[in-house]
Amino acid sequence: MVGGGGVKFIEMDIRDKEAYELAKEWFDEVVVSIKFNEEVDKEKLREARKEYGKVAILLSNPKPSLVRDTVQKFKSYLIYVESNDLRVIRYSIEKGVDAIISPWVNRKDPGIDHVLAKLMVKKNVALGFSLRPLLYSNPYERANLLRFMMKAWKLVEKYKVRRFLTSSAQEKWDVRYPRDLISLGVVIGMEIPQAKASISMYPEIILKRLKY
(Lines of atoms letter the chains of each structure in order from A and count residues from 1; the text may use other names and numbers.)
(Lines give C-alpha, C1' and ligand atoms only; values in the text may rest on other atoms or scores of the structure.)
Protein backbone atom coordinates (compact mmCIF):
# COMPACT_ATOMS: atom_id res chain seq x y z
CA MET A 1 0.00 0.00 0.00
CA VAL A 2 1.25 3.47 -0.88
CA GLY A 3 0.09 4.96 2.40
CA GLY A 4 1.63 2.18 4.46
CA GLY A 5 0.44 0.80 7.78
CA GLY A 6 -2.96 -0.04 6.34
CA VAL A 7 -3.61 3.60 5.40
CA LYS A 8 -4.82 4.27 1.87
CA PHE A 9 -3.83 7.53 0.24
CA ILE A 10 -6.54 8.79 -2.10
CA GLU A 11 -6.32 11.52 -4.75
CA MET A 12 -9.86 12.89 -5.05
CA ASP A 13 -9.65 15.19 -8.09
CA ILE A 14 -7.63 14.35 -11.20
CA ARG A 15 -8.80 15.90 -14.47
CA ASP A 16 -6.62 14.40 -17.19
CA LYS A 17 -5.75 10.92 -18.50
CA GLU A 18 -1.96 11.31 -18.29
CA ALA A 19 -2.31 12.84 -14.85
CA TYR A 20 -4.41 9.83 -13.83
CA GLU A 21 -1.74 7.39 -15.02
CA LEU A 22 0.89 9.17 -12.92
CA ALA A 23 -1.34 9.59 -9.87
CA LYS A 24 -2.09 5.85 -9.92
CA GLU A 25 1.59 5.22 -9.22
CA TRP A 26 1.60 7.47 -6.16
CA PHE A 27 -1.84 6.89 -4.64
CA ASP A 28 -3.81 3.80 -3.67
CA GLU A 29 -6.98 5.16 -5.25
CA VAL A 30 -7.64 7.96 -7.72
CA VAL A 31 -10.89 9.73 -8.59
CA VAL A 32 -11.10 11.22 -12.08
CA SER A 33 -13.23 14.35 -12.40
CA ILE A 34 -15.09 14.96 -15.65
CA LYS A 35 -15.74 18.65 -16.12
CA PHE A 36 -19.06 20.06 -17.32
CA ASN A 37 -20.09 23.69 -17.70
CA GLU A 38 -23.54 22.92 -19.03
CA GLU A 39 -25.58 19.75 -19.49
CA VAL A 40 -23.95 16.56 -18.21
CA ASP A 41 -23.14 14.04 -20.97
CA LYS A 42 -24.27 10.57 -19.83
CA GLU A 43 -22.27 8.74 -22.48
CA LYS A 44 -19.08 10.59 -21.57
CA LEU A 45 -19.61 9.61 -17.94
CA ARG A 46 -20.20 5.96 -18.81
CA GLU A 47 -17.01 5.84 -20.87
CA ALA A 48 -15.06 7.53 -18.07
CA ARG A 49 -16.34 5.08 -15.47
CA LYS A 50 -15.43 2.16 -17.73
CA GLU A 51 -11.91 3.52 -18.13
CA TYR A 52 -11.16 4.91 -14.67
CA GLY A 53 -13.55 3.27 -12.20
CA LYS A 54 -14.05 6.07 -9.70
CA VAL A 55 -15.49 9.14 -11.40
CA ALA A 56 -16.72 12.52 -10.19
CA ILE A 57 -18.87 15.01 -12.06
CA LEU A 58 -17.16 18.40 -11.81
CA LEU A 59 -19.60 21.27 -12.31
CA SER A 60 -17.56 24.35 -13.16
CA ASN A 61 -19.29 27.67 -12.51
CA PRO A 62 -22.71 26.04 -12.94
CA LYS A 63 -26.13 27.58 -12.87
CA PRO A 64 -28.26 26.43 -9.91
CA SER A 65 -30.54 24.55 -12.32
CA LEU A 66 -27.61 22.40 -13.49
CA VAL A 67 -26.70 21.60 -9.88
CA ARG A 68 -30.30 20.61 -9.15
CA ASP A 69 -30.64 18.40 -12.23
CA THR A 70 -27.28 16.71 -11.69
CA VAL A 71 -27.99 15.86 -8.06
CA GLN A 72 -31.37 14.40 -9.07
CA LYS A 73 -30.13 12.35 -12.03
CA PHE A 74 -26.61 11.21 -11.17
CA LYS A 75 -26.68 9.92 -7.61
CA SER A 76 -24.24 7.09 -8.42
CA TYR A 77 -21.44 9.56 -9.15
CA LEU A 78 -19.56 11.92 -6.89
CA ILE A 79 -20.61 15.50 -7.62
CA TYR A 80 -18.18 18.38 -7.14
CA VAL A 81 -18.91 22.08 -7.60
CA GLU A 82 -16.21 24.59 -8.42
CA SER A 83 -17.58 28.13 -8.19
CA ASN A 84 -16.85 31.48 -6.58
CA ASP A 85 -20.51 32.56 -6.69
CA LEU A 86 -21.84 32.47 -3.12
CA ARG A 87 -25.38 31.93 -4.35
CA VAL A 88 -24.29 28.83 -6.28
CA ILE A 89 -22.09 27.61 -3.42
CA ARG A 90 -24.93 27.84 -0.91
CA TYR A 91 -27.44 26.24 -3.29
CA SER A 92 -25.02 23.39 -4.02
CA ILE A 93 -24.51 22.73 -0.32
CA GLU A 94 -28.27 22.77 0.28
CA LYS A 95 -28.72 20.23 -2.53
CA GLY A 96 -26.12 17.94 -0.96
CA VAL A 97 -23.33 17.77 -3.54
CA ASP A 98 -20.32 15.78 -2.38
CA ALA A 99 -17.80 18.61 -2.35
CA ILE A 100 -17.18 22.29 -2.94
CA ILE A 101 -13.69 22.83 -4.35
CA SER A 102 -11.62 25.97 -3.72
CA PRO A 103 -14.48 28.50 -3.39
CA TRP A 104 -11.92 31.21 -2.48
CA VAL A 105 -10.43 31.38 -5.98
CA ASN A 106 -11.09 34.77 -7.62
CA ARG A 107 -12.71 36.04 -4.43
CA LYS A 108 -11.62 38.42 -1.68
CA ASP A 109 -12.70 36.03 1.09
CA PRO A 110 -12.67 32.27 1.79
CA GLY A 111 -15.97 31.67 -0.05
CA ILE A 112 -17.52 30.03 3.02
CA ASP A 113 -18.48 31.37 6.44
CA HIS A 114 -19.75 29.97 9.74
CA VAL A 115 -23.28 29.54 8.37
CA LEU A 116 -22.13 27.62 5.30
CA ALA A 117 -19.70 25.51 7.33
CA LYS A 118 -22.53 24.40 9.62
CA LEU A 119 -24.70 23.66 6.59
CA MET A 120 -21.92 21.58 5.05
CA VAL A 121 -21.82 19.43 8.17
CA LYS A 122 -25.59 19.00 8.11
CA LYS A 123 -25.59 18.02 4.41
CA ASN A 124 -22.37 15.93 4.52
CA VAL A 125 -20.64 18.20 1.99
CA ALA A 126 -16.84 18.21 1.92
CA LEU A 127 -14.49 21.10 1.24
CA GLY A 128 -11.73 20.41 -1.26
CA PHE A 129 -8.43 22.24 -0.71
CA SER A 130 -6.81 22.29 -4.14
CA LEU A 131 -3.12 22.91 -4.78
CA ARG A 132 -3.55 23.81 -8.45
CA PRO A 133 -4.61 27.48 -8.05
CA LEU A 134 -1.43 28.07 -6.05
CA LEU A 135 0.70 26.73 -8.89
CA TYR A 136 -0.73 29.16 -11.42
CA SER A 137 -0.78 32.40 -9.43
CA ASN A 138 1.67 35.22 -8.88
CA PRO A 139 3.23 35.79 -5.43
CA TYR A 140 0.59 38.32 -4.39
CA GLU A 141 -2.30 36.09 -5.48
CA ARG A 142 -0.67 33.08 -3.83
CA ALA A 143 -0.37 34.90 -0.51
CA ASN A 144 -4.06 35.81 -0.63
CA LEU A 145 -5.10 32.29 -1.62
CA LEU A 146 -3.16 30.83 1.29
CA ARG A 147 -4.68 33.37 3.68
CA PHE A 148 -8.20 32.41 2.59
CA MET A 149 -7.37 28.70 2.74
CA MET A 150 -6.12 29.17 6.31
CA LYS A 151 -9.38 30.90 7.25
CA ALA A 152 -11.41 28.16 5.58
CA TRP A 153 -9.41 25.50 7.42
CA LYS A 154 -10.20 27.14 10.77
CA LEU A 155 -13.92 26.84 9.96
CA VAL A 156 -13.50 23.25 8.80
CA GLU A 157 -11.65 22.35 11.98
CA LYS A 158 -14.09 24.18 14.26
CA TYR A 159 -17.23 22.60 12.81
CA LYS A 160 -15.68 19.26 11.76
CA VAL A 161 -16.50 19.66 8.07
CA ARG A 162 -15.46 16.82 5.79
CA ARG A 163 -12.41 17.76 3.76
CA PHE A 164 -9.75 16.60 1.35
CA LEU A 165 -6.46 17.83 -0.06
CA THR A 166 -5.99 17.44 -3.81
CA SER A 167 -3.82 18.52 -6.70
CA SER A 168 -6.83 18.98 -9.05
CA ALA A 169 -4.31 18.13 -11.77
CA GLN A 170 -5.31 19.06 -15.32
CA GLU A 171 -2.06 17.70 -16.74
CA LYS A 172 0.54 15.28 -15.45
CA TRP A 173 2.90 18.09 -14.42
CA ASP A 174 0.32 19.22 -11.86
CA VAL A 175 0.21 15.87 -10.02
CA ARG A 176 1.90 15.89 -6.62
CA TYR A 177 3.09 13.19 -4.23
CA PRO A 178 0.99 12.48 -1.13
CA ARG A 179 3.71 14.09 0.99
CA ASP A 180 3.35 17.32 -1.01
CA LEU A 181 -0.38 17.44 -0.32
CA ILE A 182 0.31 16.76 3.35
CA SER A 183 2.77 19.67 3.31
CA LEU A 184 0.05 21.90 1.82
CA GLY A 185 -2.21 20.93 4.70
CA VAL A 186 0.47 21.84 7.22
CA VAL A 187 1.05 25.21 5.53
CA ILE A 188 -2.63 26.16 5.90
CA GLY A 189 -2.69 25.17 9.56
CA MET A 190 -3.32 21.43 9.80
CA GLU A 191 -1.42 19.17 12.14
CA ILE A 192 0.33 16.35 10.27
CA PRO A 193 -2.26 13.71 11.36
CA GLN A 194 -5.06 16.03 10.18
CA ALA A 195 -3.34 16.51 6.82
CA LYS A 196 -2.86 12.75 6.42
CA ALA A 197 -6.52 12.18 7.25
CA SER A 198 -7.39 14.65 4.48
CA ILE A 199 -5.92 12.30 1.87
CA SER A 200 -7.01 9.07 3.54
CA MET A 201 -9.78 8.85 6.14
CA TYR A 202 -11.99 11.67 4.88
CA PRO A 203 -11.77 10.65 1.20
CA GLU A 204 -12.71 7.11 2.23
CA ILE A 205 -15.78 8.44 4.04
CA ILE A 206 -16.79 10.45 0.96
CA LEU A 207 -16.27 7.48 -1.38
CA LYS A 208 -18.56 5.27 0.69
CA ARG A 209 -21.52 7.10 -0.82
CA LEU A 210 -20.77 5.82 -4.31
CA LYS A 211 -23.24 3.24 -5.56
CA TYR A 212 -21.75 1.31 -8.44
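Just so you know, glycine gets a Cβ as well, placed from its N, Cα and C.
Original residues only: the substitutions mentioned are not part of this model.
Annotation of the mutagenesis experiment Arg68 to Ala in Swiss-Prot: 75% reconstituted RNase P activity. Mapped onto three states, the DSSP output places Arg68 (mutagenesis position) in helix. Cβ neighbours of Arg68 (mutagenesis position) (same chain, under 8 Å, six or more residues apart in sequence): Tyr91, Lys95.
Among the mutagenesis results in Swiss-Prot, Arg87 to Ala has the note: Fully reconstitutes RNase P activity. The residue drawn here is the original one. In the three-state DSSP scheme, Arg87 (mutagenesis position) is classed as helix.
In this structure, His114 (mutagenesis position) is part of a helix by DSSP. A C-beta separation below 8 Å, combined with a sequence spacing of at least six in one chain, links His114 (mutagenesis position) to Leu155, Tyr159. One entry in Swiss-Prot concerns the mutagenesis experiment His114 to Ala. Its note says: 75% reconstituted RNase P activity.
Following the DSSP three-state reduction, the secondary structure of Asp180 (mutagenesis position) is helix. Other Cβ atoms within 10 Å of the Cβ of Asp180 (mutagenesis position), summed over all protein chains shown, number 14. Among the mutagenesis results in Swiss-Prot, Asp180 to Ala has the note: 50% reconstituted RNase P activity. The residue drawn here is the original one.
Cβ environment of Arg87 (mutagenesis position): Pro64 lie under 8 Å away, each six or more residues apart in the same chain.
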